[in-house]
Amino acid sequence: MSPTDPLDDEDTFKILVATDIHLGFMEKDAVRGNDTFVTFDEILRLALENEVDFILLGGDLFHENKPSRKTLHSCLELLRKYCMGDRPVQFEVISDQSVNFGFSKFPWVNYQDGNLNISIPVFSIHGNHDDPTGADALCALDVLSCAGFVNHFGRSMSVEKVDISPVLLQKGSTKLALYGLGSIPDERLYRMFVNKKVTMLRPKEDENSWFNLFVIHQNRSKHGNTNFIPEQFLDDFIDLVIWGHEHECKIGPIKNEQQLFYVSQPGSSVVTSLSPGEAVKKHVGLLRIKGRKMNMQKLPLRTVRRFFIEDVVLANHPNLFNPDNPKVTQAIQSFCLEKIEEMLDSAERERLGNPQQPGKPLIRLRVDYSGGFEPFNVLRFSQKFVDRVANPKDVIHFFRHREQKGKTGEEINFGMLITKPASEGATLRVEDLVKQYFQTAEKNVQLSLLTERGMGEAVQEFVDKEEKDAIEELVKYQLEKTQRFLKERHIDALEDKIDEEVRRFRESRQRNTNEEDDEVREAMSRARALRSQSETSTSAFSAEDLSFDTSEQTANDSDDSLSAVPSRGRGRGRGRRGARGQSSAPRGGSQRGRDTGLEITTRGRSSKATSSTSRNMSIIDAFRSTRQQPSRNVAPKNYSETIEVDDSDEDDIFPTNSRADQRWSGTTSSKRMSQSQTAKGVDFESDEDDDDDPFMSSSCPRRNRR
């Protein structure tokens, strides 16, 4: 449909829908560095050409939680280029915006700000890549919101319960209730749904007249018993769900026969993992809503780098390959070379009809060498395609297929972790590795004081959010709590009794999940507070504080038996940090990257002794060591096991969750009209004008509910 289609009247919402844009992905790569920015430019251009009312993003606008200056600058540049202008906005917000955007310093929609000239508003929830972190719980979307380019909604301020208040929009006679829920850890949100702690508030008046649109960013496919959100958990009054986080493009609305709503999964706009789901052609959606009818038009993205993947099982070609043949390796290389050439030919044919597509495609040939075969040197083989593919280092991946045990063949659990190439394990999470390690570890190395879940959360904060104090603060907090427990119980100072009481206390905390959640939150808040204090104290240093000669520092540090050698012409401004010979860290005194995370001042001589003796240390010795040796450096463990996640979307059937009715009301200023709301069900009356409605072919079915 063209922008001047007669169906696009004054009563029809036109919404451009996209998710998982991942700005900044591989931005330092010489070939793929600009892919995300080019595709984001195309998405915004499609919105402008189709004259949409607004853009709806389903999370993960940024790939990194703390995007680089280049990424943030490019994003702001494109939003300013396409979303600002004199074209009037044709819809109005009639809900209480102080509730919808209450966490913002500017709690109103951006196009109603008199200081801004917005022609295409952007509404977005946050994803798991760009979620709020730090002491102030801010994310990159909050920066865009403060700048006036994005309306960040769907943020939950509580970790115990979630009340989802819709943004109520109206265009002509069409009323749209826009619900959003930013990314929450799946296991926590799953538990909230089970405990009926998630409430979707509804308009109190004229419930039947609203089209209910819900945007969510969670696991849709099953990755574990509670590590996903079943569609059956969602309220049945919803008309359409826009599901982010899953990268495979399934943008055509699919009806859930149990809940009777439709689910659209737009998928990502960039290939972030070389897995089969990413090979599906990428689209964004042009969603039209008129009354209670909707239509989703697929808009192909033409600037996405094409990705071709193919699997080869050597054992399936006994006439070509014999593992006992001394020249079988040369035969396998020739076979793989032929397969890759075929994929390159297919990529070239597709590109001939689309000049906007990048020149070098992504190629992945997965070779199953089980059956007695041996892999060859992949790097040497890949040198043949350096100038022809965008991923020359991992064109071929060798793996061995592992049989799944305990399968009946009737029902497949698509969420079980199976063997997968390490580069394809994009859905594997850090806390899963921690939990899996301690579940399979021997008894003598099992945790006896700390909890697996707490350690998993702390490691995730350290790796994903670069909270360098997360692990240390969690250990310190749980140790302090255990010590208080033992003091209150007046336990005899016998090692056996202390060990037994500590184990009992740990088991009781594991059974009480709410208490364990509180522990993790308290430890993480401590870590964020420490980081904020560190950043504040660092920024408070003046030039006078740092401008004294290093010769003075050398004299002051004589007790440490470390000699500081002043460098030529750079003696001033370095004294308090110590000489460069003490550490390889850059200027500034600490490294906060993922591989270091500990400040230089903590790398004392006692840390090595602590880490070397901690392996066989009893609990009572650990208590003593906390007073004698405050430094904690734990040698990292390497996990070489590769995990594979099946991305199939086959759903298990879950019983419908009963929900309590709740009512609410809100008041607004002259700029934001009032609207009271409730959580009762909707009576769907028969539409008498279906024959005349232009959206009949894609309309929602007529439903009768209490």
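Even glycines carry a Cβ here, placed using N, Cα and C.
Quantities reported herein were computed from a predicted structural model and do not represent experimental measurements.
Look at Swiss-Prot and you will find His129 tagged as active site, proton donor, backed by a curator's inference. Mapped onto three states, the DSSP output places His129 (mutagenesis position) in coil.
In the three-state DSSP assignment, the secondary structure recorded for Asp20 (Mn(2+) 1 binding site) is coil. As annotated by Swiss-Prot, Mn(2+) 1 binding site applies to Asp20, His22, Asp60, His247, with the evidence given as similarity to another entry.
The annotation Mn(2+) 2 binding site is assigned in Swiss-Prot to Asp60, Asn128, His217, His245. For His217 (Mn(2+) 2 binding site), other Cβ atoms within 10 Å of its Cβ number 30.
Quoted from Swiss-Prot, the note on the mutagenesis of His129 to Asn is: Knockin mice show early embryonic lethality and genomic instability. The Cβ of His129 (mutagenesis position) has 25 neighbouring Cβ atoms from other residues within 10 Å, across all protein chains displayed.
For the recorded Mn(2+) 2 site, residues Asp60, Asn128, His217, His245 set the reference point as the centre of their Cβ atoms, and the other residues of that chain within 8 Å of it by Cβ are Thr19, Asp20, Gly58, Gly59, His126, Gly127, His129, Ser183, Gln218, Gly244. In sequence order, Thr36, Asp60, Leu61, Phe62, His63, His129, Ser268, Ser269, Val270, Thr272 constitute the residues six or more apart from His22 (Mn(2+) 1 binding site) in its chain with CB-CB distances below 8 Å. Listed in sequence order, the residues of the same chain lying 6 or more apart from Asn128 (Mn(2+) 2 binding site) and placing their CB within less than 8 Å of its CB are Gly59, Asp60, Ser183, His217, His245. By a simple count of nearby Cβ atoms, those within 10 Å, the most crowded of the binding-site residues Asp20, Asp60 is Asp60. A Cβ within 8 Å of the Cβ centre of Asp20, His22, Asp60, His247, the residues given for Mn(2+) 1, is found for these other residues of the same chain: Thr19, Ile21, Gly59, His63, Gly127, His129, Gly244, His245, Ser268, Ser269, Val270, Thr272. In three-state terms derived from DSSP, His245 (Mn(2+) 2 binding site) belongs to neither a helical nor a strand segment and is classed as coil.
Every protein chain considered, the tally of other Cβ atoms within 10 Å of the Cβ of His247 (Mn(2+) 1 binding site) stands at 26. Neighbours of His245 (Mn(2+) 2 binding site), defined as other CB atoms within 10 A of its CB across all chains, total 26.
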